[in-house]
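Under the heading Ni(2+) 1 binding site, Swiss-Prot lists His134, His136, Lys217, Asp360, citing sequence analysis as support. Sequence annotations record features per position, and here Swiss-Prot assigns Ni(2+) 2 binding site to Lys217, His246, His272. Sequence annotations record features per position, and here Swiss-Prot assigns substrate binding site to His219 based on sequence analysis. The domain 'Urease' annotation in Swiss-Prot covers 129-567 and rests on sequence analysis. Per Swiss-Prot, mutagenesis His312 to Leu is noted as: Reduces activity 30-fold. Quoted from Swiss-Prot, the note attached to the mutagenesis of Cys319 to Ala states: Abrogates activity. Quoted from Swiss-Prot, the note on the mutagenesis of His320 to Leu is: Abrogates activity and reduces binding to nickel ions. His321 to Leu appears in Swiss-Prot as a published mutagenesis result, with the remark: Abrogates activity. A mutagenesis experiment is reported in Swiss-Prot for this position, His472 to Leu, and the note states: Reduces activity 12-fold. One entry in Swiss-Prot concerns the mutagenesis experiment His527 to Leu. Its note says: Reduces activity 6-fold. Record note (Swiss-Prot), mutagenesis His533 to Leu: Reduces activity 300-fold. The unchanged residue is displayed.
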Amino acid sequence: MKTISRQAYADMFGPTTGDRLRLADTELFLEIEKDFTTYGEEVKFGGGKVIRDGMGQSQVVSAECVDVLITNAIILDYWGIVKADIGIKDGRIVGIGKAGNPDVQPNVDIVIGPGTEVVAGEGKIVTAGGIDTHIHFICPQQAQEGLVSGVTTFIGGGTGPVAGTNATTVTPGIWNMYRMLEAVDELPINVGLFGKGCVSQPEAIREQITAGAIGLKIHEDWGATPMAIHNCLNVADEMDVQVAIHSDTLNEGGFYEETVKAIAGRVIHVFHTEGAGGGHAPDVIKSVGEPNILPASTNPTMPYTINTVDEHLDMLMVCHHLDPSIPEDVAFAESRIRRETIAAEDILHDMGAISVMSSDSQAMGRVGEVILRTWQCAHKMKLQRGTLAGDSADNDNNRIKRYIAKYTINPALAHGIAHTVGSIEKGKLADIVLWDPAFFGVKPALIIKGGMVAYAPMGDINAAIPTPQPVHYRPMYACLGKAKYQTSMIFMSKAGIEAGVPEKLGLKSLIGRVEGCRHITKASMIHNNYVPHIELDPQTYIVKADGVPLVCEPATELPMAQRYFLF
């Protein structure tokens, strides 16, 4: 058998089993665990290459071949780090394996035909589109910013740049829900909208779920009282939707213990569990130790750096409609900013005790930095805590799988949409992001939405080739015309779908049904289901997990930062 060197093979078809790649400029290294190809039968498009008539391309009609093929991709997902071809049909992933022409090639399970378009995945890392579960719908331009960062699903609430939305992720009531569903129908991104769960009687909640909400949000600015929590969870259990909560920072309606009692062992998604974004001061972080609570972070505190504390006070005053001239407002803000709990948050992520990452977009968080800050935290923790259990000196595969799950599969599981999005798996919507390894987590090479390119870095439009400067991210065809309706999805409750909301409003986007929200626990959070016993000293704010103090230094320098954003 003829052989070539690993370097020559990698240059031609991308790395293969046993090869390692550095993620951006971090100290994180992945190692390819398996290659689905048959060596010598790889497919590649181009002049003099394999995917040509009678060679790698068969004669079948469109019904018998994939619509889109990503060749020789390095798939990075919660379930593995592998090299494979990815087949897409009707906007969904239908194959992960070996592509080619079965008439002349062996071991083909993804058929290439005249109806197949090719995306070159050689040397590229491929991930599922990110899911951000903490979106304040303050402005529609967030969709572009999220997409070009690699996020393809927004879950949250709001109605625009008004006081209620600047502070809370809530789309309240039937009229607001209908108008926002009509508006987000035009966005080239998947969307789910939260109704308001801050009410002590059930009917006002039921009507919002029936109006098309994906779930419910309880927020202290609207009242996160024990009765509201109890009532909201009762309706959520009845109608199979998730509840997210920003609990009572001021402890006015009750302390942390009263909130836990009102939750009563039922599943709930706790936002910014560390507390700087809001929640029982100073001990909301103890919710990380509850088996029924799905804990999440928002990105302004992630990772802990020398600048983290300083920027938070002003952000908080703006977002929560506070007045710096009122001492009580200043005290409220200061009660939420604790460097000790912010430091502990990084470590809890690395232990797999905090399950989800999100943004808190324009409301103390940055919509385009969910993915970037997740990997900055992973890098910081490797430097400060060393190799993760199960990893080796050669690769960080376990740590990498843990961190990618935080913004892909786990938020999908938390909100009942994992049957449709959240991973690179057969049957799921083809929301796929391609990365050059040197730019991983920072600037995608291609954002595919529902099987079609939505955004891409594109050079001078009047140039003879696509690459000359200036290169900017620009909207592509999946964002235009009727195509955007066939490549993006609005998620809503079963009750909303059965009530005919999509038909009543004339929604054109794909409609995704929420299911299975109420029977999950923290144990369902993949690679991030550790339930430690959490203690917090109310005087020093030092956090302990299973008796061990969680202390780390702030970072003075981070990867994936200035050197990537000079231009």
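First residue shown is number 1, and so on along the chain.
Keep in mind that glycine also has a Cβ here, set from the backbone N, Cα and C atoms.
All features noted in Swiss-Prot, drawn onto the structure.
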{"residue": "His134", "record": "Ni(2+) 1 binding site", "Cβ within 10 Å": "33"}
{"residue": "Lys217", "record": "Ni(2+) 1 binding site", "Cβ within 10 Å": "31"}
{"residue": "His219", "record": "substrate binding site", "Cβ within 10 Å": "25"}
{"residue": "His246", "record": "Ni(2+) 2 binding site", "Cβ within 10 Å": "25"}
{"residue": "His312", "record": "mutagenesis position", "Cβ within 10 Å": "22"}
{"residue": "Cys319", "record": "mutagenesis position", "Cβ within 10 Å": "21"}
{"residue": "Asp360", "record": "Ni(2+) 1 binding site", "Cβ within 10 Å": "30"}
{"residue": "His472", "record": "mutagenesis position", "Cβ within 10 Å": "13"}
{"residue": "His527", "record": "mutagenesis position", "Cβ within 10 Å": "19"}
{"residue": "His533", "record": "mutagenesis position", "Cβ within 10 Å": "11"}
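Only Asp360, of the recorded positions Lys217, Asp360, His527, have a C-alpha within 10 angstroms of the C-alpha of His272 (Ni(2+) 2 binding site). In space, His320 is the closest of the mutagenesis positions His312, His320, His472 to His219 (substrate binding site), judged by Cα positions. Confidence in the domain 'Urease' (129-567), given as mean pLDDT, stands at 96. Neighbours of His321 (mutagenesis position), defined as other CB atoms within 10 A of its CB across all chains, total 12.
Taking the mean position of the Cβ atoms of Lys217, His246, His272 as the Ni(2+) 2 site, the remaining residues of that chain whose Cβ falls within 8 Å of it are His134, Thr168, Thr169, Ile218, His219, Ala244, Ile245, Ser247, Val270, Phe271, Gly277, Gly278, Gly279. Taking the C-alpha positions, the distance from Cys319 (mutagenesis position) to Asp360 (Ni(2+) 1 binding site) comes to 10 Å.
Remark: of the recorded positions His136, His320, the most isolated position is His320 (fewest other Cβ atoms within 10 Å of its Cβ). Residues His134, His136, Lys217, Asp360 make up the record's Ni(2+) 1 site, and a Cβ search at 8 Å around their centroid adds Thr133, Ile135, Gly156, Gly157, Thr168, Thr169, Ala244, His246, Phe271, Thr298, Ser358, Ser359, Ser361, Ala363, Gly365 from the same chain. For His527 (mutagenesis position), the nearest of the recorded positions by C-alpha distance turns out to be His134; the candidates were His134, Lys217, His246, Asp360, His472.
In the three-state DSSP reading, His320 (mutagenesis position) counts as coil.
Annotated pair His134 (Ni(2+) 1 binding site) and His246 (Ni(2+) 2 binding site), C-alpha to C-alpha distance, rounded: 11 Å.
Secondary structure at Lys217 (Ni(2+) 1 binding site), taken from DSSP and collapsed to helix, strand or coil, is strand.
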